[in-house]
Amino acid sequence: MFVLLVAYALLHIAGCQTTNGLNTSYSVCNGCVGYSENVFAVESGGYIPSDFAFNNWFLLTNTSSVVDGVVRSFQPLLLNCLWSVSGLRFTTGFVYFNGTGRGDCKGFSSDVLSDVIRYNLNFEENLRRGTILFKTSYGVVVFYCTNNTLVSGDAHIPFGTVLGNFYCFVNTTIGNETTSAFVGALPKTVREFVISRTGHFYINGYRYFTLGNVEAVNFNVTTAETTDFCTVALASYADVLVNVSQTSIANIIYCNSVINRLRCDQLSFDVPDGFYSTSPIQSVELPVSIVSLPVYHKHTFIVLYVDFKPQSGGGKCFNCYPAGVNITLANFNETKGPLCVDTSHFTTKYVAVYANVGRWSASINTGNCPFSFGKVNNFVKFGSVCFSLKDIPGGCAMPIVANWAYSKYYTIGSLYVSWSDGDGITGVPQPVEGVSSFMNVTLDKCTKYNIYDVSGVGVIRVSNDTFLNGITYTSTSGNLLGFKDVTKGTIYSITPCNPPDQLVVYQQAVVGAMLSENFTSYGFSNVVELPKFFYASNGTYNCTDAVLTYSSFGVCADGSIIAVQPRNVSYDSVSAIVTANLSIPSNWTTSVQVEYLQITSTPIVVDCSTYVCNGNVRCVELLKQYTSACKTIEDALRNSARLESADVSEMLTFDKKAFTLANVSSFGDYNLSSVIPSLPTSGSRVAGRSAIEDILFSKLVTSGLGTVDADYKKCTKGLSIADLACAQYYNGIMVLPGVADAERMAMYTGSLIGGIALGGLTSAVSIPFSLAIQARLNYVALQTDVLQENQKILAASFNKAMTNIVDAFTGVNDAITQTSQALQTVATALNKIQDVVNQQGNSLNHLTSQLRQNFQAISSSIQAIYDRLDTIQADQQVDRLITGRLAALNVFVSHTLTKYTEVRASRQLAQQKVNECVKSQSKRYGFCGNGTHIFSIVNAAPEGLVFLHTVLLPTQYKDVEAWSGLCVDGTNGYVLRQPNLALYKEGNYYRITSRIMFEPRIPTMADFVQIENCNVTFVNISRSELQTIVPEYIDVNKTLQELSYKLPNYTVPDLVVEQYNQTILNLTSEISTLENKSAELNYTVQKLQTLIDNINSTLVDLKWLNRVETYIKWPWWVWLCISVVLIFVVSMLLLCCCSTGCCGFFSCFASSIRGCCESTKLPYYDVEKIHIQ
């Protein structure tokens, strides 16, 4: 829908009377029909209240009308004054757009020049009559209608419901001459007239005709009733979002605030919670920055004079082709040919010589030239350029057009131009001469620039960079990034004026903004710097719960931004971590296979308006005509990114409790060393004694021979007198343990003294002493012998083992080298995976490179187009750029959405592999690596996960002939119970083996399940009936045959290989290298196994000396002291217990003695009866 870029003044009229532009009489009609619904007080700033019903207010359009929907448009809805009038007969007189002639304004009022006068008619259904007069600079124009096809009919305007057909005309009076022009048929019901200051006339929202500039309007109703009233409003144009219902305005939103601008951009009255792209409001009028190279200037003026005279006199058609035309090009000589510019600079100038032509005017249009006559002065460059009033072969024509009241147009001549591309001649706005360079730069502000003939819009800043070569610096997409002042050598950078921001919307309010610069125009007070952007809000940054999440951060209800951690999940029970040794058969090999799965991609949000228009205001206005094109593109990217973020957040979780328990070194705050059992020695006895025994006894640790000490202790049972009787024999030699306690020493000392005391009579008493001494010496001697033998064995075995160890470690070194090379190959493969992951960046580069394409426009720079062409012709060229760039954006969005779909499928596959490969052992062959799965480890990788699958790969196969079961005597059937078992025959014997690993064994009855019989029953059906049993079955041949009948005739397109643009991941060479390295590693492993066997053959079988712990009891006097102390303590306790209190032993005894001495009678007690009721 074409949007007219004008502002309007609204005039709703009911009953009033004015004289000379002033209302002379009117009254407020509170009883008028619909008064309360149509009259309101204008809010501050000229805004219409949100609860206004907009009865009989229509959306203005130059073409077709919108029936239902939401439209963003410039409409006359910013009111400068509003008043209501009523009466039997009213005439407004002339009401001017500057406010002259207006009544008492209701609510807000302003004296600014309004753009529209609008009449809203609140009459009853009966017909009213009136006229409308327009005052223009060339005379008075009357708009009227008649039910006669002839102009001479009854001239008036019927208001209300019209019966019959009425035809409308415009009478124009210039001087003494009056002419009429037919403008159209009047609608059956008239509810609104709108007249703009530029002469556009609307009825019920539709433009009927154009007059040219209008100064004032006089609205006259001659047959009004007392119940009729009107409202008069003066209004200006405003950017609004309009909800249209049945061609009438239902409600509006002014696009004047941050949230309202966002609503207008989204074409929605309610914006869902989320993140949205936007750009700060930019001023329409921008300063101009110009930089040129030092050149020698010579200047020429190209001046075009246009003069004409309309037809005049009696019987002449004053609005027909002019009677006389005189067009002159200064310094042009028709005999010498075209006027060519032979200087370095020139300036074009259009001079209108005509005068007193009334509503006539003339102008020079662009025609089929790629530039306008006046716009070549905006530093447009040529190699050569020539002008002529005669046709130039190979040139273009600029028509000179005269128009009457902008309604009738006549071509009165043409200016012909011939040019060639180059930079030798430049059009300039002002003449310059001599050697000079021009530099007028506005720094640190948004500016329109022309730098070394490159036009655009941006912010120019002084840069610290230093480049020796070049004077302009561009990106791969052709955008100007910076330039050098050739006279001073200073480098300047150029950045976009308004980098797009991301606004955070929650509950219909903007609570935060993500900015590319540390500057906010959204009214936020707190700005924090984050690694990749600035974030502005009014939040307190002390919240913990995010209401919106995006990627790895979230936003709270007050606008505070926080980091979003993975979801913390907790389970009631945690499985213990169990490890076990796996036995691998010799005909299998172990392989670790690497697999990469992408689970996420970097979210991309493209600001459509910035990408297409790069901040050009006029381009942004044209872009709005594409309605929801940008909204669709941005919504697709934004919603896909949010869905991606939600899926990743749902996938990545952690259990803090499980993470803690997985660390075996800590189990919370508990020290588990007290519950760890001691290691047992022989039998069920435990090595070590209790803590009390360690306190009461002194412990001595020695080394013993074999089981001598254990057998000795078992024999003596702790009795010292059994020491010699329990002597042990080691290799036929009697031995006793080398440690003797004090009791044994006392016993043998007494034996020795007794043998010496009486000489020969008691010498036999010392025999036990001598035997014990000799046995203990034998114990020591044998220990020394065992140590010497062990030393010889160790010396021989160590020398033999060293050679094998050196060879083994040499092999290990070779294996590590080959493993390193294999891992290098894996790294190469991962680099190629990274290239696939980086294709998103390639897509962005391709998207930005499309900005260099002009899409059949004269330039890829929007500002350059507007500098060279008139507005209408420039709009046509920019429209091509908009269409092309939107198409490029759509291709990019399609590619991005396809990538999102692929990543989502990959993420789901990664989730399955984590559950099946990492958390458990997969039974699916080839799912967790190409082999039989053992276990898998997962590691994080850029934008994905890397799985290291440990699998078994078979190296040898056993071919067998398997059966599904057995049939005994033709009656009894048996089938295998487990589906992973196979029954086969080997020679004359039947065996069962696992299908996973060849482990033949003799079958048992537990392996079989008996079935009813040996019969195998089949159901005989036709092919057409198969799909009734198996719905998923598809007859491929039949389907292809049916498709072949339906295919139309076609021609195979000629697609060359260069048109196939798809990333191919070629890992063939790397896989072959990995296979070769794997074979070399397998050979090295076998060699290492041989060396390990050699090392095992050198194991030393030593005669171990046992570690013996002997507890030595304390001497007798220690026990005596302990007994004395215990007796004393017990005596004192008994004394205290028996001698204190009335019930003590001695007190009871004394009372008994006294009773015997005094009397044997018990004391008498009186008994008194007590009756209890």
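FYI, residue positions are counted from 1 along the chain as it appears here.
Glycine is no exception: its Cβ is also placed from the backbone N, Cα and C atoms.
Original residues throughout; no substitutions modelled.
Here Swiss-Prot notes a natural variant, T210 to S, with the remark: In strain: Isolate A162. When other Cβ atoms within 10 Å of the Cβ of T210 (variant position) are tallied across all protein chains shown, the result is 15. When secondary structure is read from DSSP and collapsed to three states, T210 (variant position) falls in the strand class.
Here Swiss-Prot describes T223 to N as a natural variant; the accompanying note says: In strain: Isolate A162.
While the structure shown retains the original residue, Swiss-Prot records the natural variant C230 to F with this note: In strain: Isolate RW Stock, Isolate P11A, Isolate P11B, Isolate P100E and Isolate ATCC VR-74. Every protein chain shown contributes to the tally, and the Cβ of C230 (variant position) ends up with 30 other Cβ atoms within 10 Å.
For D270 (variant position), applying a Cβ distance below 8 Å and a minimum sequence separation of six or more within one chain yields R263, Q508. Taken residue by residue with DSSP, D270 (variant position) is part of neither helix nor strand, so it is coil. Record note (Swiss-Prot) on the natural variant D270 to Y: In strain: Isolate P100E.
According to Swiss-Prot, the natural variant L700 to I carries this note: In strain: Isolate RW Stock, Isolate P11A, Isolate P11B and Isolate P100E.
Taking CA atoms as the reference points, T210 (variant position) and C230 (variant position) are 25 Å apart.
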